[in-house]
Amino acid sequence: MSHQFSPEEQAVLRIVQANLPDSLTPYADLAEQAGMTEAQVLELLGRLKASGAIRRFGASIKHQKTGWTHNAMVAWKVTPDQVDDCGRKAAEHSHISHVYYRPSSAPDWPYEMYTMIHGRSEAECLGVVEDVKRTTSLKEHAILRSLKELKKTSMTYFT
């Protein structure tokens, strides 16, 4: 079900999709930019969250500056009957931020479930891989390491 965003909603989302104002009163500053009151902005954001039109509202932290310097995308060989249970168990791990199921159409690529693992060292990431293997029926996997970050931005939905 899609949500038709009003001009007022779009105005607020256009501002918050970039960055919140760096001040002691970010919502008041945001309201001023949008031509609204702070109460109106808070009500609008609360309504959008409650309706499911926005999933979450929070800070993006530069993980490298907090010591989380390693990550690994792990591709797992999974059967269709394993996906829900194994995906749920993997998602419970605190070092895993994303779990996706993507059916493969490539005959030489048997991996269909992907987890994004974060750690403070390569050994910590590898330990998470072992934890997933121990707590699920998943065994066969491929670890895809990033060689270079080419782009990392948040999506812009309203311009």
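Using N, Cα and C of the backbone, Cβ positions are placed for all residues, glycine too.
Mutagenesis annotation in Swiss-Prot: Arg102 to Ala, described as Loss of activity; the structure shown retains the original residue. Counted within 10 Å of its Cβ, the other Cβ atoms near Arg102 (mutagenesis position) come to 10, all protein chains included.
Classification of Thr156 (substrate binding site) by DSSP places it in coil, neither helical nor stranded. If you look up Swiss-Prot, you'll see Lys152, Thr153, Ser154, Met155, Thr156, Tyr157 marked as substrate binding site, on the strength of experimental evidence.
Over all protein chains present, the Cβ of Ser154 (substrate binding site) has 9 other Cβ atoms lying within 10 Å.
In this structure the alpha carbons, written CA, of Thr153 (substrate binding site) and Arg102 (mutagenesis position) are 22 Å apart.
Within the set of binding-site residues (Thr153, Thr156), the lowest number of other Cβ atoms found within 10 Å of a Cβ is recorded at Thr153.
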